[in-house]
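A.B. asks: If you look up Swiss-Prot, you'll see 3-239 marked as domain 'GP-PDE'. The active site, proton acceptor annotation in Swiss-Prot covers H8. The note that Swiss-Prot attaches to the published mutagenesis R9 to A is: Retains 10.7% of activity. Looking at Swiss-Prot, you'll find the mutagenesis E35 to A noted as follows: Loss of activity. What Swiss-Prot records for E35, D37, E110 is Ca(2+) binding site. In Swiss-Prot, a mutagenesis experiment is listed as D37 to A, annotated with the note Loss of activity. While the structure shown retains the original residue, Swiss-Prot records the mutagenesis experiment H50 to A with this note: Retains 1.39% of activity. Taken from Swiss-Prot, the feature active site, proton donor applies to H50, supported by a large-scale study or a structure entry. According to Swiss-Prot, the mutagenesis experiment K112 to A carries the annotation: Retains 4.7% of activity.
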Amino acid sequence: MKTLVIAHRGDSKNVPENTIAAFKRAMELGADGIELDVQLTKDGHLVVIHDETVDRTTNGEGFVKDFTLEEIKKLDAGIKFGEKFAGERIPTLYEVFELIGDKDFLVNIEIKSGIVLYPGIEEKLIKAIKEYNFEERVIISSFNHYSLRDVKKMAPHLKIGLLYQCGLVEPWHMALRMEAYSLHPFYFNIIPELVEGCKKNGVKLFPWTVDRKEDMERMIKAGVDGIITDDPETLINLVRKGG
């Protein structure tokens with residue numbers, strides 16, 4: 001079975017992360033899907049940005065939660081990446097869904113609900129997914145497993161993926177207990193026991209964030225189901241060559 005190529009925040013190696021331009025580029029390259037992050041604005045809109053503050057990726061300063069949608073849309077999310085990307089904006093989740101349309105394309109949505117908690121984000125996300133008919137094309141992931149538990153309670157049919165960083169023992173048991181579709185470990189944790197345990201128990205495995213060619217080759221050889229990477233072009237070429 002082919003290893004899925006999931007572009008982390010889009011083609012974030014070459015284009016400003018979590019922007020429409022980055023997602024469009026990932027689609028043009030032939031990625032199987034994208035990974036993106038959602039947070040809530042002050043007035044309750046789902047916006048796509050990784051950090052809890054806008055400082056690193058835009059020309060603004062402050063917490064995402066303190067901006068209204070109108071205010072956050074005035075920020076330049078491309079200028080720090082280079083002049084040619086000036087004018088890129090922080091997209092809403094709806095705008096990303098509109099870009100993808102009815103294409104057979106995976107969207108891994110990470111709920112950012114840790115440093116800043118966003119009460120009600122799960123309900124808003126589920127509503128957006130249903131509204132745009134993305135139920136079969138999304139995996140909702142988070143480091144906050146309470147948030148994922150809430151998603152599963154409200155929408156049992158949606159796929160969830162458990163994000164984690166440390167070397168957990170037999171984590172597929174936790175995945176099965178939570179009725180999770182997948183595990184999303186930091187790629188250093190990929191060992192034969194983990195791959196075998198997941199395969200035996202029907203749990204998909206999507207390690208992150210794999211950017212070096214030699215690590216991509218190791219992940220493909222290990223037999224993971226998909227790879228989350230900042231460099232989708234290199235990974236696509238490797239997968240096409242058979243690893």
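Positions of Cβ are set from backbone N, Cα and C atoms, glycine also.
Here the original residues stay in place, and none of the substitutions has been built in.
Quick one: how deep are these features, and who are their neighbours?
C.D. replies: All chains included, 29 other C-beta atoms sit within 10 angstroms of the C-beta of H8 (active site, proton acceptor).
R9 (mutagenesis position) falls outside any helix or strand according to DSSP and counts as coil.
The secondary structure of E35 (mutagenesis position), as reduced to three states from DSSP, is extended strand.
Counting every protein chain shown, the Cβ of E110 (Ca(2+) binding site) has 25 other Cβ atoms within 10 Å.
Around the Cβ of D37 (mutagenesis position), 21 further Cβ atoms fall within 10 Å across all displayed protein chains.
Listed in sequence order, R9, E17, N18, D37, T57, K112 are the same-chain residues six or more apart from H50 (mutagenesis position) with CB atoms under 8 A from its CB. Under the three-state DSSP scheme, H50 (mutagenesis position) falls in the coil class.
Its Cβ taken as reference, K112 (mutagenesis position) is surrounded by 22 other Cβ atoms within 10 Å in the chains shown.
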A.B. asks: Using a Cβ cut-off under 8 Å and a sequence separation of 6 or more, which residues in the same chain sit near E35 (mutagenesis position)?
C.D. replies: I6, A7, H8, R9, N108, E110, S141, W208, I228
A.B. asks: Other residues with Cβ within 8 Å of the Cβ centroid of E35, D37, E110 at the Ca(2+) site?
C.D. replies: H8, R9, L36, V38, H50, N108, I109, K112, S141
